[in-house]
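Over in Swiss-Prot, the protein carries these features:
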BINDING   20-27, 68-72, 126-129, 156-157  GTP binding site
MUTAGEN   Q72 to L  Loss of GTPase activity
MUTAGEN   N126 to I  Decreases GTP-binding
Amino acid sequence: MAGYRADEEYDYLFKLVLIGDSGVGKSNLLSRFTKNEFNLESKSTIGVEFATKTTKVEGKVVKAQIWDTAGQERYRAITSAYYRGAVGALLIYDVTRHATFENAARWLRELRGHTDPNIVVMLIGNKCDLRHLVAVKTEEAKAFAERESLYFMETSALDATNVENAFTEVLTQIHKIVSKRSVDGGGESADLPGKGETINVKEDGSVLKRMGCCSN
């Protein structure tokens with residue numbers, strides 16, 4: 001996937017949010033995707049931070065603005081502003097801690113309570129490099145994703161497994177929604193956003209599911 005300088009022209013700006021319990025690896029997934037870095041000593045995020053990455057998606061230059069927030073309960077008052085304008089989300093759990101997977105349903109309810117119903121959501125089972133400690137079976141996560149019409153992948157921010165694939169898939173699905181609206185509207189629709197505006201995914205139909213997991 002080709003990279004682009006932050007100051008280059010882009011066709012779309014998509015806001016993505018990372019959600020899930022504290023310690024599941026949200027910040028390291030973000031730094032792995034945007035900077036190809038991993039910090040073994042990363043501390044829990046305090047408040048909100050975001051990073052951007054500009055990349056090519058189906059021939060268009062897309063700038064992803066990716067927001068990361070603390071998973072701790074005491075920081076959840078920020079949710080309304082955090083979710084506002086988001087068109088994609090990565091719902092992340094730790095494959096070695098079943099409780100983080102159990103809490104995914106609550107995070108999903110919160111997300112859907114603050115965003116458009118057709119937001120593109122990818123369920124992420126992170127830390128799949130720790131195969132000997134796995135507490136959440138892939139089949140269990142797939143079943144949840146199917147019930148909730150989510151995409152699904154297992155990732156490792158540590159060794160970069162599926163990190164690029166996961167973010168790119170979410171951006172690709174958002175772009176497909178925007179492209180479909182443009183075609184259905186007879187070309188350049190007046191309600192399609194310009195540079196720097198938020199993409200609204202309101203008019204999309206059912207979300208298809210794509211499964212992915214760590215290779216053995």
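Positions of Cβ are set from backbone N, Cα and C atoms, glycine also.
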Worksheet, complete the sentence: Counting Cβ atoms within 10 Å of each Cβ, the densest environment among the binding-site residues G20, G23 belongs to G20
Discussion item. Roughly how many Å lie between the Cα atoms of A157 (GTP binding site) and N126 (mutagenesis position), rounded to a whole value?
Written reply: 7
Response to the item:
Reduced DSSP state (H/G/I helix, E/B strand, rest coil) at N126 (mutagenesis position) is strand
Response to the item:
Here the Cα-Cα span from T69 (GTP binding site) to N126 (mutagenesis position), rounded to a whole number of angstrom, reaches 16
Practice prompt. Round to the nearest Å and give the CA-to-CA distance linking G23 (GTP binding site) with N126 (mutagenesis position).
Written response: 10
Item to complete: State the count of C-beta atoms found within 10 angstroms of the C-beta of T69 (GTP binding site), not counting that atom itself.
Response: 24
Worksheet item: Roughly how many angstrom lie between the C-alpha atoms of K26 (GTP binding site) and N126 (mutagenesis position)?
Response: 9
Item to complete: Would you kindly give the Cα-Cα distance separating G20 (GTP binding site) and N126 (mutagenesis position), rounded to the nearest Å?
Response: 11
